[in-house]
Each structure stands twice: as structure tokens, then as C-alpha cells.
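Written below as C-alpha cells is the structure these notes are about.
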Amino acid sequence: MDYPKMDYFLDVESAHRLLDVESAQRFFYSQGAQARRATLLLPPTLMAASSEDDIDRRPIRRVRSKSDTPYLAEARISFNLGAAEEVERLAAMRSDSLVPGTHTPPIRRRSKFANLGRIFKPWKWRKKKSEKFKHTSAALERKISMRQSREELIKRGVLKEIYDKDGELSISNEDDSLENGQSLSSSQLSLPALSEMEPVPMPRDPCSYEVLQASDIMDGPDPGAPVKLPCLPVKLSPPLPPKKVLICMPVGGPELTLASYAAQKSSQQAVAQHHHTVLPSQMQHQLQYGSHGQHLPSSTGTLPMHPSGCRMIDELNKTLAMTMQRLESSEQRVPCSTSYHSSGLHSSDGITKAGPMGLPEIRQVPTVVIECDDNKENVPHEPDYEDSPCLYGREEEEEEEDEDDDASLYTSSLAMKVCRKDSLAIKLSNRPSKRELEEKNILPRQTDEERLELRQQIGTKLTRRLSQRPTAEELEQRNILKPRNEQEEQEEKREIKRRLTRKLSQRPTVEELRERKILIRFSDYVEVADAQDYDRRADKPWTRLTAADKAAIRKELNEFKSTEMEVHELSRHLTRFHRP
């Protein structure tokens, strides 16, 4: 359909009078938002009959759109208000021209760098980097604030000072609560040292427990009845790296007073409310069946006290750690509950025995402290224990076996490295000996006499071949070797010189050759100047050719071409001569 050409202002009513409904819709799609909305929402009869007050009669400038087809497709979707607003928004986004209507907002053109912000966002990089620095600095500050010095830990009671003056030695109190509020791990077994302790409540941990004295449980209602341990939830975990184990003995008298025993008993009862109670005979069982399935061999009977000190703690720790590492992989199951009879309490370890007043006497109990790797900062250093007396829970044979196993574990990896690196040396060492090769008939068996005979045969062959060489006289007779005499050689040289000089003296000069006209080449009679008279510097008057020189050269060339130059008779007319 051909649209009428209008260069004047139109309103809604005049447009409907000129065009039908379809052409009016197409026309007003390119106009302002108000005109398009009125065209879409109102049927033609209503729009024609609408009152003049409802119609916006402000002039609208007609602007030609790029294409009408996509807008018609959008208009046919729906005739409700929401669809009309969506069509208006899409039309405004796709149009590059600004429609200066009162109800039409100006279209914001997209910059060519608009998509660059979606990909390249350096401000976010800076933010991420700063946040990362903040997190790391906060973590470092928190760790530094949590780390305390040795003096503060001694003041808090976590560590105890070591005195070497009067022979009194005290070790770190592992029963107190640690710095970060963590209790002892499942691998920490501790028999409480017989010293005054303050009952400190500890958080409930199913894997941490204390070992009480046998007399505490013997005071119960039925000392002869078997005591059952509650089932401990034990997780079968893969073998962990070996932990350092310290077995230290608190120094004290073999017999304690009733007051110290009562204080110890009250403190143990306060701690036992939050932990499992284990008998000393069960302590042996716990050492054999650890929380992770570890066998720790225990020594029966009272452990002897070493009077002058013990060996280096590192050796004991090393043997215990290697034993634990070896036995972790072998043990897979841990029994849930065990029962012991009261007879085992009296005869197993000899820890308690009846004393006067009917109260049991308490002997020294070794404290087994397994260092936990979780909280290394609050644990005293190993040199603090070097001078303290220790007790050994191993016999000499078991220690030797552990040391052998340790050495084999450490040397096996080294041996594998040596085997990998020195494979050539191993192959060379595996070479068969001479005797084996002789037995396999690879090398012939020879005695010393046979070797001497073989050498003599080779020598005779060489001498026979050397004797067959011709002598100098034979070579002279064959004219292969000429006899040399200095006088004769000098005479020959003189004769050669005389012959050459005679030939050179008989040579004709250039002038004689010119006169005889027997010059063969053009270069034979070219005069050569001496090096002293010749000057290679340019722009000298004697280096420039004059006109007469050039004419002489041209004449000489023409004569050469006409007389001396060999030219075929049929092509002689093609020879070019220089101007005279």
C-alpha cells in the first residue's frame, strides 16, 4: 500500500480520516508512545467517537522508521496494556533516532565500549586482592595473639618450671586445660602425677579419659565384682604418622601421707565427672589396645627406678614411635568392652598393697604422655626433659628388635634410592666371574704354560714377517730407494739454476716482439708501472686521461678488432668500432 506523503503535522483524528485502520496502525508505530498506545488500545470506532478532551492534540513530528515489519509482529502478540508497553520498549531500543515527543523519553545510545565492562573489570581485581590481604593479615594477627610466651604459660599453670638445684624435677601438667580450650587428644594417656592439682573442669570428650588409682575403685561397694568399661566410640582410621611419646616418672616418695592422698583423691573425683575412669590394670589393656588399634607392650611388675638418670629421651621416643607406626597397620578392630576380676587388681602390676590403718599404700605410677601435634605451642620443649629420670617399659630384647626395625625402615628407602641411582654398578657387580665363564665353556681354560706358548708363537710370527721385508740395498737396486749424497744434490740444484737463467736471458723483449709482429695476446705488451711510481689516490692530474689519450685508446682498440680479434667471416660486418 502506498502511503500518502505528509510533511506537515498530524494528530490522531486527522490520521484516521485519511487512512484505514491498518495503515493508521503502521503509521503511528513510528510516532510517539502516546499515539501508538492509543492506536493499539482503542478500536477505530471508539477512537473516532472519542471526545476531544481525551485526545492528545499536541503536534507530533513524523519520523520514518527503519522497518515496519518487526514492530507489526510485536503488536500482534497482545492488545493489553502490558504488551503495548513491551512493544514500546522494544521499538525504542531498536531505533537509533531520537523522537522529540513529550511522552517519549530520549533513547540512550550504546557506547562501543559498553561490552568491555562485562569482561574487563580491574576494580574487582583490586577489591579481591585487598580482601585477600585483609584475610591473611587477620589470620596472622589471630595466630600471633593466640601464641603466648613461656612465662605466661607458666603463670597460667600450663607449664611448670624445672629446678635442678635440689634434685626436684617437675614435668608439664598435661591434665590442665590447654591454651585454645582443647582437651587432650585420643592418643594422650596420662596417669596423674602425685602432686597437688586444682580440679579444673574440662570439656566432655568421648575419646579423652583419665586413669585413676586402683584404690579409688577398690573403695566401691563391691571390690570383687568385675568392672565393665563403657563402650567407647572408636573410629577405624588409616595409620597416622608416628607421634612422639614421652614416658616420664614424677619424682616423689614411694609413700605419701593421708593428706596428700585425700587431696589427690578429691581432685581426681572432680575431673572424673567429665571423663571415663579406667583401672590401672585396664591401663595395661589400653596401652595394648589404643584408641586407634595400637599395641603398646607393657611391662609387668613394678618398674625399677633409675638412680642416675636415663638415656636420651629421643632414643626412647624414636623406638616407641616406630613401634606404634608398625602396629597401627596390623590392628584393625578394637574390643568395645572388657572386664577384669578383682584378682587382677592385686596381682597384675603391684601398684597398690594394703598398708597400715587399712588404707592402701600408693606407689609411684609412671606417667605416659603422648605428645599431641594439634597444640605444639603450649607443650614444653624436649630439652626440658633431658635431665629428668625416666623408666623403661621395655626389655632389652624388645628394644633391640625395635631398633633393628627402625634401622630397616630408615635404610630401606635409602637402599631403594641407591638401587635406582646405581643400577649400572649393580649390573656390573652381577657380572659373572672368570671361573663361571670357564665353567660355562665361554672362556677357554688356559694354564700359565699355555699362555707362554701362545705368546712365543705370536713372537715368532712377527719376527718372520719382519725378516721378510726387503733391505735398503734391494730397494736401491729396484730404484725405489735412491742413495743420497749432499754434494751431488747441490750440483743438481746449481745446474737447474743455470738452465733457468739462460732461458730467461734469451727471452726477447716487448720491443723485439713488436718488431717481429709475433705478439700473441693483447696483455703481453701492456706496460706495468712500478709500485713506487704508482699513486692510487683519485682526482690526480696524472691519473686523468686527456683527450689525446682517449683517442689513442680508441684507435688501438679499433686496430685490435680489425686485425687481431678472431671474428667469423659471416659476422664480421656486425663488429662495432669506436669513433676515431
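Here the Cβ of each residue, glycine as well, is placed from N, Cα and C on the backbone.
None of the substitutions listed is reflected here, since the structure keeps the original residues.
Since we're looking at a predicted model, the values are computed, not measured.
The mutagenesis experiment Arg147 to Ala is recorded by Swiss-Prot, whose note states: Reduces affinity for actin.
Within its own chain, Arg431 (mutagenesis position) has no residue 6 or more apart in sequence whose C-beta sits under 8 angstroms from its own. In the three-state DSSP assignment, the secondary structure recorded for Arg431 (mutagenesis position) is coil. Among the sequence features in Swiss-Prot, the mutagenesis site Arg431 to Ala is noted as follows: Constitutively nuclear; when associated with A-469 and A-507. Strongly reduced affinity for actin.
Other C-beta atoms found within 10 angstroms of the C-beta of Gly459 (mutagenesis position) number 10, with every protein chain shown included. For the mutagenesis result Gly459 to Lys, the note given in Swiss-Prot is Increases affinity for actin.
Swiss-Prot lists Arg469 to Ala among its mutagenesis entries, and the accompanying note reads: Constitutively nuclear; when associated with A-431 and A-507. Strongly reduced affinity for actin. Arg469 (mutagenesis position): 8 other CB atoms within 10 A of its CB, across all protein chains. In the three-state DSSP scheme, Arg469 (mutagenesis position) falls into the coil class.
There are 7 other CB atoms within 10 A of the CB of Asn479 (mutagenesis position), with all protein chains counted. Under the three-state DSSP scheme, Asn479 (mutagenesis position) falls in the coil class. Annotation of the published mutagenesis Asn479 to Ile in Swiss-Prot: Does not rescue cortical neuron migration defects in PHACTR1 knocked-down mice; the original residue is retained in the structure shown.
In the three-state DSSP scheme, Ile496 (mutagenesis position) falls into the helix class. For Ile496 (mutagenesis position), no same-chain residue that is 6 or more apart in sequence has a Cβ closer than 8 Å to its Cβ. Among the mutagenesis experiments that Swiss-Prot reports, Ile496 to Ala is described with the note: Reduces affinity for actin.
As a published mutagenesis entry, Leu500 to Pro appears in Swiss-Prot alongside the note: Does not rescue cortical neuron migration defects in PHACTR1 knocked-down mice. Leu500 (mutagenesis position) has a Cβ environment of 10 other Cβ atoms inside 10 Å.
When Cβ atoms from all protein chains are considered, those within 10 Å of Arg507 (mutagenesis position) total 8, not counting its own. According to Swiss-Prot, the experimentally introduced change Arg507 to Ala is described as follows: Constitutively nuclear; when associated with A-431 and A-469. Strongly reduced affinity for actin.
Here the residue is the original one, but Swiss-Prot notes a mutagenesis experiment at this spot, Arg516 to Ala: Reduces affinity for actin. The Cβ of Arg516 (mutagenesis position) lies under 8 Å from the Cβ of Pro508, each of which sits 6+ residues away along the same chain.
Among the mutagenesis experiments that Swiss-Prot reports, Ile518 to Asn is described with the note: Does not rescue cortical neuron migration defects in PHACTR1 knocked-down mice. In the structure as shown, the Cβ atom of Ile518 (mutagenesis position) sits within 10 Å of 10 other Cβ atoms.
Here the C-alpha separation of Gly459 (mutagenesis position) and Arg469 (mutagenesis position) works out to 16 Å.
Closest to Leu500 (mutagenesis position) by Cα-Cα distance, out of the mutagenesis positions Arg469, Asn479, Arg507, Ile518, is Arg507. Straight-line distance linking the Cα atoms of Arg507 (mutagenesis position) and Ile518 (mutagenesis position), rounded to a whole number, equals 13 Å. Under the DSSP three-state reduction, Gly459 (mutagenesis position) is assigned to helix. Comparing Ile518 (mutagenesis position) with Asn479 (mutagenesis position), their Cα atoms are 45 Å apart once rounded.
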